[in-house]
Amino acid sequence: MITVVFCFSDCHGGIQILGRMSSVNKIKLNENNKMHSFGNWERCRNLGEGGFGLVIHWRNRTTGREIATKHIKEMGALSADQQVKLSERWNKELNWSRQFKNFPHIVAGVDIEDPDFLEYLNGMFSAKLPVIVLEYCNGGDVRKRLQSPENANGLTEFEVRQILGALRKALHFLHSQCGICHRDLKPDNIVIQRGVDGKKIYKLTDFGLARGTPDQTMVQSVVGTRHYYAPEVVENGFYNSTVDLWSFGVIAYELVTGELPFIPHQTLKNIILNLIKKPAKCIAITEDPEDNTRFVNQFELPQTHHLSRPWAAQFTKWLASPLNSNYKERGQLAANNVPVVFADLDKILNMNVLTIFAVNNCERLEYAVSAEMTMKDLIALIVLDTGMDEKELYFVLPTSHPHKTITPKSTPLQLYVEEWSDTSKDSRKWTKRSNPPVMLYIFQVKKECDYKIPEPILSILSRKFIANKFKTKERWLQKRVVLDMLYVLTKEQARYEMLVSGINERALSLEDEMMENSFIDSIDKQRIIISFAYDQLTSLLKEAQAKIPSRQLISSAQWEKLNRNYNFIIQSAKSIRSFLEACLREAKDMVKTTNQLRKEVCEKDLFDCARFYKKYLCNGAIISPSELNNDAEEFAKSRFKLYNEGEARHLPKSIDHMHYLYFKTKESIPVLLQQFCDIKKEIFQINLQMLMSASSTPPPKLELSAAMDRLAISSGSPSSDPFDSLRTINAIEEAERINNILVNEMKIDHY
């Protein structure tokens, strides 16, 4: 069997070498590694190397185009029969690569419009098999993604979905359109093409072991990497394209958990024996750490994953289908002639999961949302899960949310933002975009808010390890307890980041609300109008009484009541206005403080995860029960200090207090505006009363001064000049003018 790896990647520059090589081959390898070019084509580096094959990365200096070329170096060490088989397989792969040109999820062959360069490529080695020219994928492979520190316990749900969706399409295309069974599916053979926007496209590659798949089963040699091939391959050698479905299931489990599902550290014999007899719904097999002769069938995912609860539940049900040991059941077709494995996967890939962070409970919530779901349905679920009163719930959308604001007509599906499911550090780095950790924040709004911080829980395995319950300290057990502890550390880091982000978003939301709501402008406008009308009425009444002392236009009690009401409402308006201004200043200060806190927290390794990962997973240090216990205690101390002495303790309460007072002040504004309306009516009635009294009085022979003619009123900045004379007809006109202003102003909308 000849294995050539071509995971075309700029990441992790090491060369992967498979197969045994003689000293002669090693010398040739060193010679071939010398970087040289041909024309405009620069040879960048070797991507993959085997005993017979080589994959090279090239870049065109003029156009910037990048390609990968796959070669057979020499076949002299093979028998004539082996050379024929290799040639047949090679030419099939060459032809297949040309079939993939228009399919986005398979690495395709490409054309080179440079016959001299193509001739050079074909003449590089003694083997006369034609070069295979392929598109170059610049983002590494999925194996490298699984090996990154943030993915030690599996990938994020977003990336899992993206990879499974791409692999499902690639396999269905190969099986149904090309009649090809890949036979060597594994994370190493799923490569990544990263676009200029940083987004990733996943592509299946390496068809060195692929063969045509007739409808009937066929006897084949055992190929593929042992942890990914189906039990029937080893059991009897009879298999068909359903072996790819099994490998698909193994990859799916590994993507989610970071581990292989079926006792990978055990002997091949133990693995196969347990696979053959496992129940249909079993999705993993583990070794009992207290009895290494006992193996346990698992029907649920381990808790150390990064999936949302609703999606994890559906994923677990689906996973039993591709991991069914019975290949006939595994390959069942749905009504549309698509394998049930693919049809059921399509359903869960279409699930929309709304992510929420309940700040008062310091808890992440996740709900599957659909077009039929209402906000009432969502609120009922939140109340059930948090124990908060529905009337006390306050929703805050992240600043950049496309829905902008929640209205009575909003639906939960409108709050879902698909791209925000991608919260990985890798995406943040390449897309230059930092998605919020959730799609919605919820808070409790009342005078004294309740706060609860859930306690992190060490796995049972870790607790038993610390208590020295295990006689054996095998490497797999060491690694598992380290991964369990790392999961606790990373989850707590993520929880604290969500808490701080929520506090920051609430401060931003309050500031925006205060700036957008024109309460101060409304109060100022009404205060100016009322003050003007009151001053006009006072001047008019004073002059009228001076000119007609014998006639009392209004009673003293009526005037005192008006004066008392006027002074009260003006003072109330000033107080409310002053408080609103103070709230806005405080909100701006809170925004500055929480912006800085959020930046610091997101850039800091709060619980020293990197050191822990490097020491025990990169450098392979052996962890003892006492060391694990010490790490757990240090984590507990750091966590206690953060939640009880850090800014995240007092900031929420300060914002709570400000929000509650602002909320109560908002409730008083409609009352204030109604009081403005009421006093307008009072002034209107007094003006009307004066008008009627003046109309019944014989007009005195007095002339209005020029100041009366200059009286001007506007809704923007009303003004008037005092007058020193009064005639009945002018008194009526003046009263009517004031009345008209008040009538018009009483028609304004109130909050």
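Note that Cβ sites are derived from N, Cα and C of the backbone, with glycine treated the same way.
Just so you know, the substitutions we noted aren't modelled in this structure.
Copied over from Swiss-Prot:
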type	residues	note
DOMAIN	41-341	domain 'Protein kinase'
BINDING	Leu47, Gly48, Glu49, Gly50, Gly51, Phe52, Gly53, Leu54, Val55, Lys70	ATP binding site
MUTAGEN	Lys70 to Ala	Loss of kinase activity
ACT_SITE	Asp184	active site, proton acceptor
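Separation of the C-alpha atoms of Leu47 (ATP binding site) and Lys70 (mutagenesis position): 10 Å, rounded to the nearest whole number. According to DSSP, Asp184 (active site, proton acceptor) is assigned to coil rather than to any helix or strand. Using a 10 Å Cα-Cα cut-off around Lys70 (mutagenesis position), the recorded positions Gly53, Val55, Asp184 reduce to Gly53, Val55. Straight-line distance linking the Cα atoms of Asp184 (active site, proton acceptor) and Gly53 (ATP binding site), rounded to a whole number, equals 17 Å. When the neighbouring Cβ atoms lying within 10 Å are counted for each of the recorded positions (Glu49, Asp184), the highest count belongs to Glu49. Reduced to three states, the DSSP call for Glu49 (ATP binding site) is strand.
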